[in-house]
Amino acid sequence: MARDYDHLFKLLIIGDSGVGKSSLLLRFADNTFSGSYITTIGVDFKIRTVEINGEKVKLQIWDTAGQERFRTITSTYYRGTHGVIVVYDVTSAESFVNVKRWLHEINQNCDDVCRILVGNKNDDPERKVVETEDAYKFAGQMGIQLFETSAKENVNVEEMFNCITELVLRAKKDNLAKQQQQQQNDVVKLTKNSKRKKRCC
């Protein structure tokens, strides 16, 4: 049976508890939003296929629990991850401060993974405490892209997921190109070595 996609990528959504990770996932995967807050126990995931530059990309998006007591569960889910979405709540300064810790955790668990920073709940200017300028400055220092989103109002959610997918797709193609180049170099070396051996005879 033929596959209905060209690429399969695993994405992970991490961040403090209550920042809206599940809401972002539900908005992107099912285009739904629920105002009631339920803590995710352990890990939940959704699947959605998107098209990027004419290629079908199947996304397996894992929503992890942000609470400290679930940290051990979370660490096992980094395996095989291609992209990580780090979420903070623009109405919670603490969740923004904790982004550094989450980025450190990514570095501890993943060798080479694409990352983006997401400031969620960006739909009530009066409650916003993490300034856009500060967030952009921090993202620049970390070398990652920033998106301010609202799962509630459906603002920038699609764009954010498309961005991380494009980053992962580009990284995959770059890695393939490097591998092919390395193989060509190895073939050239082998050919040169065999010619040298013939001359020695």
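Backbone N, Cα and C define each Cβ position, glycine as well.
Unsubstituted: the structure retains its original residues.
As annotated by Swiss-Prot, GTP binding site applies to 18-23, 34-35, Tyr37, 39-40, Gly66, 120-121, Asp123, 151-152. Positions annotated as Mg(2+) binding site by Swiss-Prot: Ser22, Thr40, Asp63. Here the residue is the original one, but Swiss-Prot notes a mutagenesis experiment at this spot, Phe45 to Ala: Decreased interaction with ACAP2 and RUSC2. Looking at Swiss-Prot, the entry for mutagenesis of Thr76 to Ser says: Decreased interaction with ACAP2. Per Swiss-Prot, mutagenesis Arg79 to Glu is noted as: Loss of interaction with ACAP2 and RUSC2. Listed in Swiss-Prot as a mutagenesis experiment, Arg79 to Gln is described as follows: Decreased interaction with ACAP2 and RUSC2.
Per Cα geometry, Asp63 is the residue among the binding-site residues Gly18, Ser34, Asp63 nearest to Arg79 (mutagenesis position). A Cα-Cα distance of 7 Å separates Lys21 (GTP binding site) from Asp63 (Mg(2+) binding site).
Across the structure, Ser34 (GTP binding site) and Thr76 (mutagenesis position) are spaced 28 Å apart at their Cα atoms.
Between Gly18 (GTP binding site) and Asp63 (Mg(2+) binding site), the C-alpha separation comes to 12 Å. In this structure the alpha carbons, written CA, of Asn120 (GTP binding site) and Ser22 (Mg(2+) binding site) are 11 Å apart. The recorded positions near Ala151 (GTP binding site), taking a 10 angstroms Cα-Cα threshold over the set Ser22, Phe45, Asp63, Thr76, are Ser22.
Nearest to Phe45 (mutagenesis position) in space, judged by Cα atoms and limited to the recorded positions Ser22, Asp63, Thr76, is Asp63.
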